[in-house]
Amino acid sequence: MTKLFTPLHVGRMELANRIAMAPMTRYRASDNHVPLPIMKDYYAQRASVPGTLLITEATTISARAGGYANAPGIYNDAQIAAWKEVTDAVHAKGSYIYVQLWAVGRPANPQLLQAEGGYDLVSSSATAVSADAPTPRALSETEIYAWIADYAQAARNAVAAGFDGVEIHAANGYLIDQFTQDICNTRTDAWGGSVQGRARFALEVSRAVVEAVGADRTGIRFSPWSTFQGMRMKDPKPQFEYLAVQTAKLGLAYVHLVESRIAGGADVDATDRLDFFLRAYGKASPVIFAGGYDAESAVRAVDVEYADYDAIVGIGRPFISNPDLPFRVQNGIPFVPYDRATFYVPKDPKGYTDYAFSAEFQKAIEAAA
C-alpha cells in the first residue's frame, strides 16, 4: 500500500493525497494581467479529486515585478476579485490552492515593463541573463526593501482572494534566485558577497510573508541545480545548505524543491541529488519534490527515495492533459499525452480546458452523486 494516497497535514490543510499540481506558466490571463474565466475552469477541473493541493502558475507581486505578457498578477482589486472566483471554484471541489508569488527580474521583457508603467529591468546586479540579453540595473537597498514589502502585500492580497496560502518563487532564475546565486549576484554590500549576504533577500522576503499571513500559510520553492535562465553557480551546496538551515527555522507549511533533471520546462540529463539540502533542512516540514514524475516514479519517491520525509510529489505537465490525475495514478489509468504546442498560447482555451476526464472517473463521480 503506497503512502501516496494517505492523508498529510500541511500548514492549515489536510491533504487527502500526496500529489500536488506543480506551478506552470500558461499565459491565460488578460492583457491587464487579470485571470480570465477560463482560468477558473482550468483550476476547478484539476481540483476534482478532493483533498488535492494545486499551486498556481507564477503570479506577479506588483506591476514593476512583471514583464511577461498575459501572466497573472495579484496586486490590484480586479486581480484579487478574479482570483477569488478561482479559489471558490477549487474549494467547491474540496481541494486546496496556493498562489506562487513571483518577481521576474532580469528575464523580463524591458519593452513591456516600459509600456506598462515605465519600469526598469532590474536584478541583484547589472548582470545579463545571456550575452545577447539586455543588462538589468542593480536594485538599490531602498528599492530592495520596497520589493520585500511588495511580497508581503501580495501575500495579504492572496489571503483576501481566498488562497489557502502562498508559495514564494525562489527558483528557476527569477529575482530571488538572482540574489541567491553568485553567477548573477556580484554585489559587495549586505545583499551579496557571501553565502549569508546572497541568502538575505530570500530570507527577508520569507520573514515578511510569514509576518503578513503566517508561517502555516507560506511555502517556498528552490532549484539548487537548475541551469535555467543563466543559473547554476559552480557549487550550489554551501549556498543552499545555508538557506535550508535558515528556512527550517521559519516553520513554513512546506519547502518545494526542483530536481536536477528539470531546467525550467525542459527535461535534462542530470544526476545531482537533493540529499545535501534535506540533511540541512531536516524534518522541519513536508517537502514537495518536482521534476518529471510519472505515476510509477511518484510512488517510488514517497515510498522509497524520500520515505524518511513527509514527501509530496509535484506533477506539472501531465496534469495539463489529465485533470483527474490523482485518480488515474491511484487506479492505474494511463495518462493522456499533452500537446506542448498549446502550453503558452495566450488566452486560448485549446489545450487548456478541453482535456477530458477518464470514463472511470466520470463513473465514480456519478456513483457518488
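Along the chain as shown, residues are numbered 1 onward.
Cβ coordinates come from backbone N, Cα and C, glycine included.
None of the substitutions listed is reflected here, since the structure keeps the original residues.
Owing to the predicted nature of the structure, the values given are computational and were not obtained by experimental measurement.
The feature active site, proton donor is assigned by Swiss-Prot to TYR174. Counted within 10 Å of its Cβ, the other Cβ atoms near TYR174 (mutagenesis position) come to 24, all protein chains included. Reduced to three states, the DSSP call for TYR174 (mutagenesis position) is coil.
Per Swiss-Prot, FMN binding site is recorded for PRO23, MET24, THR25, ALA58, GLN100, HIS169, GLY292, GLY316, ARG317. Take the CB of PRO23 (FMN binding site) and look out to 10 A: across all protein chains shown you find 25 other CB atoms.
The substrate binding site annotation in Swiss-Prot covers HIS169, ASN172, TYR344 and is backed by similarity to another entry.
Among the mutagenesis entries in Swiss-Prot is TYR174 to Phe, noted as: Impairs the catalytic activity and formation of festuclavine in vitro.
TYR344 (substrate binding site) sits 7 Å from THR25 (FMN binding site), counting Cα to Cα. ASN172 (substrate binding site) and THR25 (FMN binding site) have their C-alpha atoms 12 Å apart, to the nearest angstrom.
Cα-Cα distance from PRO23 (FMN binding site) to HIS169 (substrate binding site): 10 Å (rounded to the nearest whole number). Counting only the Cα atoms, the space from GLY292 (FMN binding site) to HIS169 (substrate binding site) is about 19 angstrom. GLY292 (FMN binding site) falls outside any helix or strand according to DSSP and counts as coil. Cα proximity to HIS169 (substrate binding site) (within 10 Å) is found for the following binding-site residues from THR25, GLN100, ARG317: GLN100.
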